[in-house]
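Before any comments, here is the structure.
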Amino acid sequence: MSTAQKAKILQLIDSCCQNAKSTQLKSLSFVIGAVNGTTKEAKRTYIQEQCEFLEKLRQQKIREGRINILSMDAGVSNFAFSKMQLLNNDPLPKVLDWQKINLEEKFFQNLKKLSLNPAETSELVFNLTEYLFESMPIPDMFTIERQRTRTMSSRHILDPILKVNILEQILFSNLENKMKYTNKIPNTSKLRYMVCSSDPHRMTSYWCIPREETPTSSKKLKSNKHSKDSRIKLVKKILSTSILEGNSTSSTKLVEFIGVWNNRIRNALTKKKSFKLCDILEIQDNSGVRKDDDLADSFLHCLSWMEWLKNYESITELLNSKTLVKTQFGQVFEFCENKVQKLKFLQNTYNND
């Protein structure tokens, strides 16, 4: 597709937004993962920014016949990532890899704990960056969950939070600079990927029906725990649905597990009713604390970007149709509203099981 054609699609999306209602813009923002601005003008700006990013992913998928996304939840003792692939003619993405790593134990065999020493941090993140490129295919996009800068109940920045923020920043820089450096070397294969800081709030809002914010700290903490538990439960339901529905094209099936993943999940489902995600990954005790929220978040970040890209592709197809422009715009917002309702139905289905 030419530059002019790409620009035309983005221009059509902006034209679609110009006379839209605020509620319509909110639905569009939601289904493509854009920031929901407080004014109509802000909503339009954020929608355009997200569409420009998704258009790059769409073009890469058209060129290569598939798109690979690797999403990370940064942590020193509980670093988790999920890698998925979506082929041009497949309706659902496939899980290629899913891991949780204790970075200190994997890359610092002779060092007890990571300090705030720049040399140690640099070495650890360099080794991590190289590790992420060991398995093929190389991702077309890396996403890193944006980290908070302080705890909810304190104005002070604690050492663990500081470490994970430093890890996030250096990892982002290493991934960007690895591509820039490699592409300057003559006679070498060029790297083509994007690096994105992925907003945890947008991911959570997409998958978990938002709860009303409360003014008290204790209620906020309970709400936060509820959201975390809901995300873990949701991922478990996505896993079980994927296996139990087999080749079904049910609207509740969102992802494909093949090979070893299929066997591991099936084994977990037959052994006990309540299973941990760590059990599916066959994680041993030395791979950090056996908690599932890091694995769930990396999985949902990756699946979110796959969903947002698929939704964006559907919108571009509607805008590229031969119908009248006004009809196209109406179809876009109808698609967005239907998608929101389907997602709410999906969430209610999973929550009521």
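Cβ from N, Cα, C; glycine included.
No noted substitution is present; original residues retained.
The Mg(2+) binding site feature in Swiss-Prot is assigned to Asp293, Asp294. Under DSSP, Asp293 (Mg(2+) binding site) is assigned to a helix (H, G or I) in the three-state scheme.
Neighbour density for Phe79 (mutagenesis position): within 10 A of its CB lie 24 other CB atoms from the protein chains shown. Among the mutagenesis experiments that Swiss-Prot reports, Phe79 to Ala is described with the note: >200-fold decrease in activity.
Record note (Swiss-Prot) on the mutagenesis of Glu145 to Gln: >200-fold decrease in activity. Annotation for Glu145 (mutagenesis position): same-chain Cβ neighbours under 8 Å, separated by at least 6 residues, are Ser71, Met72, Asp73, Ala74, Glu168, Ser198, Pro200, Met203, Asp297, Ser298, His301.
Swiss-Prot documents Arg146 to Ala as a published mutagenesis change and attaches the note 100-fold decrease in activity. In the three-state DSSP scheme, Arg146 (mutagenesis position) falls into the coil class. Taking all protein chains in view, 18 other C-beta atoms sit within 10 angstroms of the C-beta of Arg146 (mutagenesis position).
Every protein chain considered, the tally of other Cβ atoms within 10 Å of the Cβ of Gln147 (mutagenesis position) stands at 19. Here the residue is the original one, while Swiss-Prot reports the published mutagenesis Gln147 to Ala with the comment 70-fold decrease in activity.
Among the mutagenesis entries in Swiss-Prot is Arg150 to Ala, noted as: 4-fold decrease in activity.
The annotation that Swiss-Prot gives for the mutagenesis experiment Arg231 to Lys reads: 47-fold decrease in activity. Around Arg231 (mutagenesis position), taking its Cβ as the centre, 21 other Cβ atoms fall within 10 Å, counting all chains.
Record note (Swiss-Prot), mutagenesis Arg231 to Ala: >200-fold decrease in activity. The unchanged residue is displayed.
Record note (Swiss-Prot), mutagenesis Asp292 to Asn: 80-fold decrease in activity. The unchanged residue is displayed.
Note on Asp294 (Mg(2+) binding site): other Cβ atoms within 10 Å of its Cβ, all shown chains, come to 24. Considering other CB atoms within 10 Å as the measure, the emptiest surroundings among the recorded positions Asp292, Asp293 are those of Asp293. Rounded to a whole value, the Cα-Cα separation of Asp292 (mutagenesis position) and Phe79 (mutagenesis position) is 11 Å. DSSP assigns Phe79 (mutagenesis position) to a strand segment in the three-state reduction. When the mutagenesis positions Phe79, Arg146, Gln147, Arg231 are ranked by how far their Cα is from the Cα of Asp294 (Mg(2+) binding site), Phe79 comes first.
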